[in-house]
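*Asks:* Okay, here's the structure, questions in a sec.
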Amino acid sequence: MEPFKYICHYWGKSSKSLTKGNDIHLLIYHCLDVAAVADCWWDQSVVLQNTFCRNEMLSKQRVKAWLLFFIALHDIGKFDIRFQYKSAESWLKLNPATPSLNGPSTQMCRKFNHGAAGLYWFNQDSLSEQSLGDFFSFFDAAPHPYESWFPWVEAVTGHHGFILHSQDQDKSRWEMPASLASYAAQDKQAREEWISVLEALFLTPAGLSINDIPPDCSSLLAGFCSLADWLGSWTTTNTFLFNEDAPSDINALRTYFQDRQQDASRVLELSGLVSNKRCYEGVHALLDNGYQPRQLQVLVDALPVAPGLTVIEAPTGSGKTETALAYAWKLIDQQIADSVIFALPTQATANAMLTRMEASASHLFSSPNLILAHGNSRFNHLFQSIKSRAITEQGQEEAWVQCCQWLSQSNKKVFLGQIGVCTIDQVLISVLPVKHRFIRGLGIGRSVLIVDEVHAYDTYMNGLLEAVLKAQADVGGSVILLSATLPMKQKQKLLDTYGLHTDPVENNSAYPLINWRGVNGAQRFDLLAHPEQLPPRFSIQPEPICLADMLPDLTMLERMIAAANAGAQVCLICNLVDVAQVCYQRLKELNNTQVDIDLFHARFTLNDRREKENRVISNFGKNGKRNVGRILVATQVVEQSLDVDFDWLITQHCPADLLFQRLGRLHRHHRKYRPAGFEIPVATILLPDGEGYGRHEHIYSNVRVMWRTQQHIEELNGASLFFPDAYRQWLDSIYDDAEMDEPEWVGNGMDKFESAECEKRFKARKVLQWAEEYSLQDNDETILAVTRDGEMSLPLLPYVQTSSGKQLLDGQVYEDLSHEQQYEALALNRVNVPFTWKRSFSEVVDEDGLLWLEGKQNLDGWVWQGNSIVITYTGDEGMTRVIPANPK
């Protein structure tokens with residue numbers, strides 16, 4: 001066969017750092033390196049095969065042929081002199097006969113995007129009047145739907161972060177200047193030659209040609225191609241070595257591609273993307289020694305072995321996590337998924353889940369990569385320990401939970417290991433306008449996505465979550481949603497995202513309950529056939545007390561101190577940080593007996609919050625120190641997934657579903673001994689003494705739900721509240737859309753609430769549309785901005801100006817730190833406060849979204865004096881805002 005005329009004159013990778021060997025890697029070799037990774041990964045994952053072959057009549061062999069063909073075209077935009085002159089030395093080395101021609105300017109090369117240009121050139125070449133023999137001859141035949149190629153080309157050329165669509169592209173931006181016409185002609189011939197070569201390499205052996213119509217393009221292709229490109233660029237001393245020697249013919253290229261399979265297998269192993277799965281052994285394998293499956297756990301083996309959406313409703317502490325994990329294990333064992341992703345509402349709950357998953361990971365995989373992803377995961381000591389273990393003990397028996405360094409380099413890669421634990425916003429990014437969102441989409445698509453505390457999300461976030469569920473359904477993925485209970489309307493909306501059937505959910509009063517919906521139908525599972533596994537019926541004694549602004553009065557505070565003196569573990573849950581701080585201060589003033597009092601909320605630095613969280617778990621956890629009485633004043637941070645246990649709970653009024661979450665921390669664990677007077681679980685609920693809920697409506701704006709919850713509490717009239725009965729009886733009626741007799745102020749409040757909800761739904765739809773048009777940077781500030789409607793916080797950096805520079809709260813001087821240390825110091829010393837505080841400051845936010853606030857250090861801590869407010873910070877109380885009686 002004749003040597004190649006054009007394609008061997010283009011470089012794909014260039015490096016001056018290699019100490020030996022070539023410093024140029026031919027473009028055609030790089031493209032085949034990437035295709036080799038895709039080929040090897042395909043062979044190792046039945047899940048990926050089934051995903052790409054979903055709803056296709058073509059054989060897997062032919063789908064794979066098209067897949068490799070298009071992936072090898074991912075860098076077609078590099079067949080362009082404007083890219084080649086990014087390393088003019090490399091170009092001239094490969095083209096010694098053309099050094100005298102004037103090349104493109106440095107500025108032109110710097111602005112050149114080979115991904116976007118690749119899509120442009122594919123579009124232009126396809127419309128060209130010049131014929132490319134078999135390849136573009138089909139463009140002359142009007143009936144041929146050549147548009148079927150564009151989704152594939154758009155996906156693979158978008159591998160650097162954002163998928164462009166041909167019809168939306170500014171084509172004038174990529175037109176070749178007339179001064180480069182001679183180069184343009186050669187570039188076009190090279191692209192045509194490369195397409196013909198790829199046809200011979202991949203399509204012809206599968207009985208296909210470029211005149212055939214490819215299958216529908218999977219939404220996972222962009223992520224798959226991007227990952228293959230990352231790994232195919234992983235040049236080491238023994239993988240994907242640079243090579244600038246031109247192949248003699250097509251057979252030499254075929255041999256090169258086959259030889260790269262070993263390199264591909266090696267980098268896949270190094271990356272941590274693949275792992276050996278362990279055979280499913282049942283839910284009992286995940287339980288501690290001596291424990292047997294209970295409640296819904298006994299139903300796992302009966303659940304469908306098929307992709308679907310599963311909604312698990314069960315009481316707090318009933319083993320929902322193990323139920324979900326066992327079902328995920330079962331699906332992985334049957335090659336319906338490759339991995340597991342746990343998404344939780346907060347960083348604290350994600351940290352707690354990481355601890356639980358470390359013990360379970362080795363049951364599912366022989367060498368699992370366990371990854372934690374949220375804005376502060378790099379400061380989680382357990383996660384850092386797991387990462388270090390992978391380095392120091394790789395290959396040894398005790399290294400049974402690994403954390404591949406490559407996977408842990410960024411949050412987006414959490415979705416590529418075997419078990420990922422993250423905050424929910426990391427999942428929502430997969431459908432939002434953020435760079436490389438399709439990497440997250442690929443990871444989710446090949447995983448069982450488990451979303452915990454699904455009741456905790458507002459309308460905006462639920463709108464985004466529904467988009468994630470629909471995307472998962474489109475690729476045949478699986479999702480498990482966990483909640484103590486869900487209102488019927490919300491459950492219906494979630495289930496309707498999956499499959500073609502949208503039959504109404506039967507109003508089944510059974511509890512606990514599993515609803516499953518797949519492509520071909522729906523099933524429901526309960527414990528009616530296993531009455532011995534029904535959760536034990538228990539009661540809580542509500543004690544409603546009406547107080548101004550729902551604030552504990554002197555009598556209540558004194559009762560709390562007396563209870564702690566009697567040995568009780570007492571918790572007061574406040575709806576607002578400011579309220580919690582005031583209550584804490586008043587308790588400290590009244591505490592003459594030195595009862596241990598803690599304050600826990602979200603307005604601490606990361607270091608202080610971590611210390612507070614550990615102290616709370618140590619004192620009030622399952623194995624906490626219960627030798628003396630204590631008091632914890634907290635906000636909502638204790639109501640979600642933290643395993644804490646109190647003898648007496650006092651809580652400000654809140655919606656019923658969240659109230660039940662809080663009550664789940666009361667007598668959470670069976671104990672032989674409770675202090676005298678606290679043998680029966682009593683929950684004191686602070687209600688308003690008049691109409692309306694005041695500032696609490698800023699947090700819980702559904703006034704109707706708040707009012708109906710209050711009515712249910714008051715209607716008990718001293719009777720006990722029985723669980724699990726209340727989950728269904730209360731929530732279904734409280735969240736019922738049907739109107740009932742209610743005061744005028746409730747109706748007025750609902751008008752405002754429904755207007756705000758409508759705006760949130762609109763924002764969710766709008767931001768989902770933006771995902772097709774824009775690409776924002778993948779950083780913490782962007783993630784917060786697009787995933788949490790109206791909840792954007794303001795990161796404050798308190799400091800004291802010294803002669804050496806800015807001294808941060810932990811005592812470090814910012815200017816004395818290295819760049820890496822500065823980055824870490826900013827994360828550890830900032831405090832997130834409500835964004836509304838910004839109007840009190842004249843200081844401006846810097847380019848990283850931080851507001852530096854210069855204050856002074858006194859004996860009590862850091863203090864800043866403004867015109868109308870005083871802000872202080874101590875490790876004990878966190879950041880407080882005080883409005884003086886006589887402001888400046």
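Cβ atoms here come from the backbone N, Cα and C positions, even for glycine.
Nope, none of those substitutions made it into this model, it's the original residues.
Feature table excerpt (Swiss-Prot):
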BINDING   D75, H160  Mg(2+) binding site
BINDING   A314, P315, T316, G317, S318, G319, K320, T321  ATP binding site
DOMAIN    20-231  domain 'HD Cas3-type'
DOMAIN    301-504  domain 'Helicase ATP-binding'
MUTAGEN   D75 to A  Loss of CRISPR immunity to lambda DNA and of CRISPR-mediated plasmid curing
MUTAGEN   K78 to L  Less than 5% R-loop formation, binds DNA normally. 100-fold greater sensitivity to bacteriophage lambda. No effect on R-loop formation; when associated with L-320
MUTAGEN   K78 to A  Loss of CRISPR immunity to lambda DNA and of CRISPR-mediated plasmid curing
MUTAGEN   K320 to L  Double R-loop formation. 2-4 fold decreased ATPase. No effect on R-loop formation; when associated with L-78
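Walk me through the surroundings of each of these features.
*Replies:* Secondary structure at H160 (Mg(2+) binding site), taken from DSSP and collapsed to helix, strand or coil, is coil. Under a cutoff of 8 A between CB atoms, and with a sequence separation of 6+ in the same chain, the neighbours of H160 (Mg(2+) binding site) are N113, G115, S226.
Sequence-distant contacts of G317 (ATP binding site), defined by Cβ-Cβ distance under 8 angstroms and a gap of at least six in the same chain, are G664, R668, H669.
Across the domain 'Helicase ATP-binding' (301-504), the prediction's mean pLDDT works out to 80.
DSSP classifies D75 (mutagenesis position) as coil under the three-state reduction.
Within the same chain, residues at least six positions away from K78 (mutagenesis position) with a Cβ under 8 Å of its Cβ are Y10, G12, L27, Q84, H114, G118.
Within 10 Å of the C-beta of K320 (mutagenesis position) we count 23 further C-beta atoms, all protein chains included.
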*Asks:* If one looks at the chain holding G319 (ATP binding site), which residues at least 6 apart in sequence have a CB under 8 angstroms from its CB?
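*Replies:* Within the chain, G319 (ATP binding site) has Cβ neighbours under 8 Å at R294, Q295, L296, Q297.
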*Asks:* Just how many other Cβ atoms lie inside 10 Å of the Cβ on T316 (ATP binding site)?
*Replies:* 16
*Asks:* Taking the Cβ of A314 (ATP binding site) as the reference point, list residues of the same chain whose Cβ is under 8 angstroms away and which are at least six residues distant in sequence.
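*Replies:* The list for A314 (ATP binding site) reads Q295, L296, K320, T323, A484, Y511, P512, L513, P535, given in order along the sequence.
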*Asks:* As a test of the contact definition, list every same-chain residue at least 6 positions from D75 (mutagenesis position) whose Cβ is closer than 8 Å to its Cβ.
*Replies:* G12, L27, H30, C31, V34, H114, G118
*Asks:* Using an 8 Å cut-off from the Cβ centroid of A314, P315, T316, G317, S318, G319, K320, T321, can you name the remaining same-chain residues around the ATP site, in sequence order?
*Replies:* Q295, L296, T323, A484, P512
*Asks:* Look up G319 (ATP binding site) in the DSSP assignment and reduce it to helix, strand or coil.
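*Replies:* G319 (ATP binding site) sits in coil per DSSP, no helix or strand.
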